[in-house]
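Noted in Swiss-Prot for the protein shown:
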type    : residues                       : note
DOMAIN  : 129-567                        : domain 'Urease'
MUTAGEN : HIS134 to Ala                  : Abrogates activity and reduces binding to nickel ions
BINDING : HIS134, HIS136, LYS217, ASP360 : Ni(2+) 1 binding site
MUTAGEN : HIS136 to Ala                  : Abrogates activity and reduces binding to nickel ions
BINDING : LYS217, HIS246, HIS272         : Ni(2+) 2 binding site
MUTAGEN : HIS219 to Ala                  : Reduces activity 500-fold and increases KM 1000-fold. Resistant to inactivation by diethylpyrocarbonate and iodoacetamide
BINDING : HIS219                         : substrate binding site
MUTAGEN : ASP221 to Ala                  : Reduces activity 1000-fold and increases KM 10-fold
MUTAGEN : HIS312 to Ala                  : Enhances thermal stability above 50 degrees Celsius
MUTAGEN : CYS319 to Tyr                  : Abrogates activity
MUTAGEN : CYS319 to Asp                  : Reduces activity 20-fold, but increases KM only 1.9-fold; optimum pH is 5.2. Reduces binding of nickel ions. Resistant to inactivation by iodoacetamide
MUTAGEN : CYS319 to Ser                  : Reduces activity 3000-fold, but increases KM only 3.9-fold; optimum pH is 5.2. Reduces binding of nickel ions. Resistant to inactivation by iodoacetamide
MUTAGEN : HIS320 to Ala                  : Reduces activity 100000-fold, but increases KM only 3-fold; optimum pH is 6.75. Resistant to inactivation by diethylpyrocarbonate and iodoacetamide
MUTAGEN : ARG336 to Gln                  : Reduces activity 10000-fold, but has no effect on KM
Amino acid sequence: MSNISRQAYADMFGPTVGDKVRLADTELWIEVEDDLTTYGEEVKFGGGKVIRDGMGQGQMLAADCVDLVLTNALIVDHWGIVKADIGVKDGRIFAIGKAGNPDIQPNVTIPIGAATEVIAAEGKIVTAGGIDTHIHWICPQQAEEALVSGVTTMVGGGTGPAAGTHATTCTPGPWYISRMLQAADSLPVNIGLLGKGNVSQPDALREQVAAGVIGLKIHEDWGATPAAIDCALTVADEMDIQVALHSDTLNESGFVEDTLAAIGGRTIHTFHTEGAGGGHAPDIITACAHPNILPSSTNPTLPYTLNTIDEHLDMLMVCHHLDPDIAEDVAFAESRIRRETIAAEDVLHDLGAFSLTSSDSQAMGRVGEVILRTWQVAHRMKVQRGALAEETGDNDNFRVKRYIAKYTINPALTHGIAHEVGSIEVGKLADLVVWSPAFFGVKPATVIKGGMIAIAPMGDINASIPTPQPVHYRPMFGALGSARHHCRLTFLSQAAAANGVAERLNLRSAIAVVKGCRTVQKADMVHNSLQPNITVDAQTYEVRVDGELITSEPADVLPMAQRYFLF
C-alpha cells in the first residue's frame with residue numbers, strides 16, 4: 001500500500017485521528033478522536049476523483065441511496081469530534097459513517113447513487129444547527145439573520161414591534177398565536193412559540209397551549225408573582241410544555257427564595273440567570289444551583305468586556321419602556337447591572353453550572369451572535385483559567401463539547417424538541433452548518449436546512465464562476481417557495497396537534513410536537529449539569545461557589561471580532 005504524508009492527506013481529505021484544528025482565531029484547539037471513513041477508500045467529488053459511475057457511485061435506485069452526502073466532514077458535536085461522511089435522506093440524517101459504492105467498496109454505510117448530491121466537507125467542520133430559545137419576535141427579518149449565523153431553530157414569542165414584544169417573549173392569546181403560526185409558516189427556520197404565562201387562574205393558559213404554544217413565558221413586566229408561577233407550572237405539568245421565567249427584579253412580590261418556593265421543585269427554564277437581563281436583584285444567579293432549574297444566559301453579557309456595563313443601561317431603558325427622566329426607572333435599571341455577577345457568569349459557564357446560551361433578540365440581545373459569543377466565552381475562559389480538569393489530552397475537546405452543547409442539545413432537551421433537532425444523530429432533521437475552520441463560529445460556509453442548502457455566501461451573480469467578489473450571504477433554494485415547507489418544522493404542543501390546529505390554520509410546513517418537557521432536569525444538561533452551592537453577598541455582590549470567590553477580568557480584546565467583519 002502506498003503511503004501519503006499526514007499533511008498531504010489532510011490537504012486532500014481533511015484531518016484524521018490525531019490531527020488538531022484551531023477554531024477561528026481563538027486559543028481553542030480540537031483533536032480528531034475517531035475516523036469512520038476507510039483509509040484508501042475515501043470518497044471525494046470532482047474531475048478525476050472517486051465519486052464517478054462504477055467507482056464511488058453505484059447503480060442503485062433513489063430508494064436505495066442517500067439524497068445528499070457530506071464527504072469527509074469533521075463533526076463537532078456534544079457526543080464527539082469525529083471525521084465521517086454524513087448521509088441525508090428525505091431531509092433527515094440517514095447515517096454517519098462511510099459513503100461510497102457498496103458493490104466495490106468495503107464498510108459502506110452511506111450508498112451513493114445517481115440520486116445523490118455531494119457537498120464537499122473536506123477540511124470543513126460540520127455542526128448541528130443552533131437553537132435560540134430566547135426570541136422576541138419583533139421583526140421577521142430576525143430569521144434570516146439567525147440563519148446566517150448558524151441558528152436554525154428559534155423559540156420565543158411576540159407579535160411584532162409592539163411595546164409588549166419589545167420587552168417580553170410572549171405571544172398572547174389564541175388569536176395572536178394563530179396569526180403568528182401562519183406568519184412563521186413561511187420563515188426558513190424551525191419555530192416554537194411561547195404564550196403569556198402571567199395569570200393566576202389556569203383556563204387562560206390552557207387555551208393558549210391548545211392554540212399552539214410550546215411553552216409559557218412568565219415575565220416581570222406582566223407580573224412574575226408566586227401565584228402566576230405556580231399556576232403556569234401546574235398547567236405545564238398537565239399539558240407537557242416548558243415554562244420560561246424572567247423573575248421579579250424589584251423583589252416586589254417576594255425574593256428569590258419565594259420564587260423557588262413557588263416553583264416547588266418543578267422543572268423551569270430560567271432566562272438570563274445572571275440577572276442583568278432581569279431577575280431577582282442581586283441573587284437570581286443562585287437559582288442555577290437547584291436540580292430543577294435549567295439556567296440560560298442571554299448574549300449581551302457574554303463575554304464580560306470593558307464595555308459590557310456601559311452598554312447595558314441604555315439597552316435596558318429602551319427595551320423595558322423606562323423613562324430616563326424618572327428616578328425610579330433609572331434606579332430599577334441600575335439595580336440589574338452588577339459587575340460582580342456578570343464577571344462570575346463566564347466562570348459559571350466554564351464550570352458547566354450555566355447550561356444554555358441564547359440571544360434576547362432586539363430586546364437586550366443580538367440574534368446573530370449566539371454562536372459567536374458562546375465561543376468567545378470559551379476562549380476567554382481558556383486564556384484566564386487554563387485547561388479544564390476534564391480534558392484528557394493536549395487539546396480543548398471537552399471544553400468545546402461543553403460549549404457547543406449550550407446552544408444545540410441542551411436547549412433542545414429543555415424545550416422538548418431533542419427528538420427532532422439539537423445534534424448530528426441518525427433520524428434527526430438534517431439542520432447542519434458547514435464551517436471553514438478559520439471562520440468557525442463567525443461566518444458559515446453553508447447552512448443546510450432539512451437537507452437543502454438554505455443560505456450561503458455567493459459571489460457576483462453575473463460572474464462566470466460563483467466566487468468573485470462582492471460575496472454576500474443570499475437565500476438559497478431550501479429557503480424559497482414550497483421547498484421551505486418541507487425543510488422546516490413548526491413545533492406545537494401535543495394538545496394543539498391533537499386539536500388539528502395545523503389543519504385549521506392551513507399550515508403547510510411539517511409539524512412536530514414537543515414532549516418530555518416536565519421530566520428534564522439539570523442533571524440531563526449535557527456537559528453542563530453542575531449544581532454547586534452559590535451565594536451572593538448582598539452588599540458587595542461578590543459571588544462564591546462552594547465558598548470560593550469566582551470572578552473574571554473584563555476583556556479588552558476578543559477573537560472572532562472586528563477582523564472578521566471588514567467585509
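Note: Cβ is positioned from N, Cα and C throughout, glycine not excepted.
Just the original residues are modelled here, none of the noted substitutions.
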Rounded Cα-Cα span from ASP360 (Ni(2+) 1 binding site) to HIS136 (mutagenesis position), Å: 6
Additional residues around Ni(2+) 2, ordered along the sequence, whose Cβ is within 8 Å of the centroid of LYS217, HIS246, HIS272: HIS134, THR168, THR169, ILE218, HIS219, ALA244, LEU245, SER247, THR270, PHE271, GLY277, GLY278, GLY279
Spatial neighbours of LYS217 (Ni(2+) 1 binding site) that are distant in sequence (at least 6 apart) but have CB under 8 A: GLY157, THR168, THR169, CYS170, LEU194, GLY195, LYS196, GLY197, VAL243, ALA244, LEU245, HIS246
Entries of HIS134, HIS219, ASP221, ARG336, ASP360 which, being recorded positions, have CA atoms within 10 angstroms of HIS312 (mutagenesis position): ARG336
Protein Cβ atoms within 10 Å of HIS320 (mutagenesis position), excluding its own: 22
Which same-chain residues, if any, lie at least 6 apart from HIS134 (mutagenesis position) yet have Cβ under 8 Å of it: VAL155, GLY156, THR169, ALA244, PHE271, HIS272, SER296, THR298, SER358, SER359, ASP360, SER361, GLY365
Cβ-based isolation winner (fewest other Cβ atoms within 10 Å) among the recorded positions HIS246, HIS312: HIS312
Close mutagenesis positions near HIS320 (mutagenesis position), where close means Cα within 10 Å, chosen from HIS219, ASP221, ARG336: ASP221
Local confidence of the prediction over the domain 'Urease' (129-567), expressed as mean pLDDT: 95
Chain-internal residues, separated by at least six, CB under 8 A from CYS319 (mutagenesis position): HIS166, ALA167, ALA363, MET364
Additional residues surrounding Ni(2+) 1, by Cβ distance to the HIS134, HIS136, LYS217, ASP360 centre under 8 Å: ILE135, GLY156, GLY157, THR168, THR169, ALA244, HIS246, PHE271, THR298, SER358, SER359, SER361, ALA363, GLY365
